[in-house]
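**Student:** Would you mind keeping the following structure in view while I ask a few things?
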Amino acid sequence: MSGCLPCFGSSAKDAASKDSVKKELSAKDGSVTQSHHISLDKSKSRRGPEQKKELTAPKEGPTAHIAAQTFTFRELAAATKNFRPECLLGEGGFGRVYKGRLETTGQIVAVKQLDRNGLQGNREFLVEVLMLSLLHHPNLVNLIGYCADGDQRLLVYEYMPLGSLEDHLHDLPPDKEPLDWSTRMTIAAGAAKGLEYLHDKANPPVIYRDLKSSNILLGDGYHPKLSDFGLAKLGPVGDKTHVSTRVMGTYGYCAPEYAMTGQLTLKSDVYSFGVVFLELITGRKAIDNARAPGEHNLVAWARPLFKDRRKFPKMADPSLQGRYPMRGLYQALAVAAMCLQEQAATRPLIGDVVTALTYLASQTFDPNAPSGQNSRSGSGPPFIRTRDDRRSLGDGSSLDSPAETRSRLGSPATHKNSPDYRRRDMVREVNAGSEGGSETGGGSGRKWGLSDLEGQESQRGSPASVGRSSRGTPRNRDLDRERAVAEAKVWGENWRERKRATNGPGSFDSTND
């Protein structure tokens, strides 16, 4: 084999190149050391904006101290059978990915060979090696090592046998079963947990910047992991609200404020997650020029449908063939709509999204069971009624009003870390923009939520509502949606507290992986 691979022979040039990359990694590590610190313990780093921060590996988890291996090009060529076409797993703007087996350990791996003329250059290569060497989570792909022989740049990852989420959503062959509803919710919850780790556990937070269905890889049992961190950026620290950078990413997934201004925030990732979640619900691509005019862009197609819950069933993936819980569909679309708010400040935090999706993923759905047996199994989130005196939503489900939620949870607490305090703070945060004469219109200060919106939708078309329909301006509808964001945050926080109260301290570990 060495005869057909002349670059196998070691040379001073290759050795110098490898040393150069190692120096660049060390230099990049050192340069970030002076300004940032990546850690899982945020409390120890909040001593003031002038504190110097160091880039260190997280101290938690069994893999926290594992360093990336260095491989020779010979080793990786042998692992992939000289990069034969039958070993090719996929190809993108950054290069090709091959399946291989390491001769030394027998481990099955995925080898990404960067295209020297592609979109990912040496800087992105270094960023990915650095990020994945430091950040470890069950929902982030594991980096095994890298190769920097000569001008070759290769990354070695753990092998994900089920491919990418994109492979299971779009352009399915006739013999391939589509994902069922429960699996879709589980994948969404896992991907959100990976994003939550980057946003909330790393310090400073890491902005992924390239969240899309092709970058969510699936392992056994459809366990999702985020991959491809070449575009990741360290988030704002101190008093900064954003980081300014050139616009990168994939069309159809980029948040509008980032695409227009280059100002990147954690909420930019939340928007991208909303697009992926909408793909999971609808089965549509983020951008699909093969569809009819007006349906090319997934978000643009969905926005008017979000305003009328009677059209929600039309948004479900036809390949599901109606095998999904109606209430679960409504709640999933509500979460997607909140993530896709045009104003970044009104999008939920990824931690609240994790709470909502963890609940949705926990609701098992049997497509063969009678509809009544799938509706109210287990305890719902706090704003979902569990009593019989519920307002019907047409599918046997209903939502609590904010007052009923508060009465069931007891008197409001005043401590700043209590759920009630944070709930009021989140409501004020969303209402502040509407009451101050913002572009979404004025507001009365009433805490409207998802229950109010669904109640209005259920009454639409009645004689009493005919006269009011002319007053439902787009500005008011935007205000309603903003208030729905606040109520969703209330739901997430209250449900989390109920779980803690029911199972004891530390029992709600599903959001702390």
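For all residues, glycine too, the Cβ spot is worked out from N, Cα and C.
Every residue here is the original one, so none of the noted swaps is modelled.
If you look up Swiss-Prot, you'll see 83-360 marked as domain 'Protein kinase'. The feature ATP binding site is assigned by Swiss-Prot to Leu89, Gly90, Glu91, Gly92, Gly93, Phe94, Gly95, Arg96, Val97, Lys112. Swiss-Prot documents Lys112 to Glu as a published mutagenesis change and attaches the note No autophosphorylation activity. Directly phosphorylated by CERK1 in vitro. Impaired CERK1-mediated phosphorylation; when associated with A-244; A-245 and A-250. Look at Swiss-Prot and you will find Asp210 tagged as active site, proton acceptor, backed by sequence analysis. Here Swiss-Prot describes Ser244 to Ala as a published mutagenesis experiment; the accompanying note says: Impaired CERK1-mediated phosphorylation; when associated with E-112; A-245 and A-250. Here Swiss-Prot notes a mutagenesis experiment, Thr245 to Ala, with the remark: Impaired CERK1-mediated phosphorylation; when associated with E-112; A-244 and A-250. The annotation that Swiss-Prot gives for the mutagenesis experiment Thr250 to Ala reads: Impaired CERK1-mediated phosphorylation; when associated with E-112; A-244 and A-245.
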**Student:** Going by C-alpha positions, which of the recorded positions (Lys112, Asp210, Thr245, Thr250) is nearest Glu91 (ATP binding site)?
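**Tutor:** The smallest Cα gap between Glu91 (ATP binding site) and any of the recorded positions is with Lys112.
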**Student:** Which of Leu89, Gly95, Val97, Asp210, Thr245 has the fewest nearby Cβ atoms, counting only those within 10 Å, among these recorded positions?
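**Tutor:** Sparsest of the recorded positions Leu89, Gly95, Val97, Asp210, Thr245 by Cβ contacts within 10 Å: Thr245.
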**Student:** Measure from the CA atom of Thr250 (mutagenesis position) to the CA atom of the residue listed as 'active site, proton acceptor' and give the result in Å, rounded to a whole number.
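**Tutor:** Cα of the residue listed as 'active site, proton acceptor' to Cα of Thr250 (mutagenesis position) measures 7 Å after rounding.
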**Student:** Which mutagenesis positions are spatial neighbours of Gly95 (ATP binding site) here, meaning Cα within 10 Å, out of Lys112, Ser244, Thr245, Thr250?
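**Tutor:** So far as Cα distances go, the mutagenesis positions lying within 10 Å of Gly95 (ATP binding site) are Lys112.
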**Student:** Looking only at Cβ atoms, how many others are within 10 Å of the one on Thr250 (mutagenesis position)?
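**Tutor:** So the Cβ neighbour count for Thr250 (mutagenesis position) comes to 20.
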**Student:** What's the CA to CA span in angstrom from Leu89 (ATP binding site) over to Ser244 (mutagenesis position)?
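**Tutor:** Pair distance, Cα basis, whole Å: 34 Å.
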**Student:** What is the pLDDT of the domain 'Protein kinase' (83-360) when averaged and given as a whole number?
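**Tutor:** Mean per-residue confidence for the domain 'Protein kinase' (83-360): 91 out of 100.
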**Student:** Reported as an integer number of Å, what is the Cα distance between Thr250 (mutagenesis position) and Ser244 (mutagenesis position)?
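**Tutor:** A Cα-Cα distance of 17 Å.
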**Student:** Return the residues near Ser244 (mutagenesis position), defined as same-chain residues 6+ apart in sequence whose C-beta is under 8 angstroms from its C-beta, sorted by sequence, else 'none'.
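**Tutor:** Looking at Cβ-Cβ distances below 8 Å from Ser244 (mutagenesis position), excluding near sequence neighbours, one finds Gly262, Gln263, Leu264.
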**Student:** My understanding is the cutoff is Cβ-Cβ under 8 Å with a sequence separation of 6 or more in the same chain; which residues meet that for Lys112 (mutagenesis position)?
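**Tutor:** Once residues fewer than 6 apart are set aside, Lys112 (mutagenesis position) is near Phe94, Gly95, Arg96, Val97, Tyr98, Leu154, Leu155, Val156, Tyr157.
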**Student:** Could you tally the C-beta atoms, other than its own, that fall within 10 angstroms of the C-beta of Glu91 (ATP binding site)?
**Tutor:** 13
**Student:** Going by DSSP, give the three-state secondary structure for Lys112 (mutagenesis position).
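**Tutor:** SS state of Lys112 (mutagenesis position) = strand.
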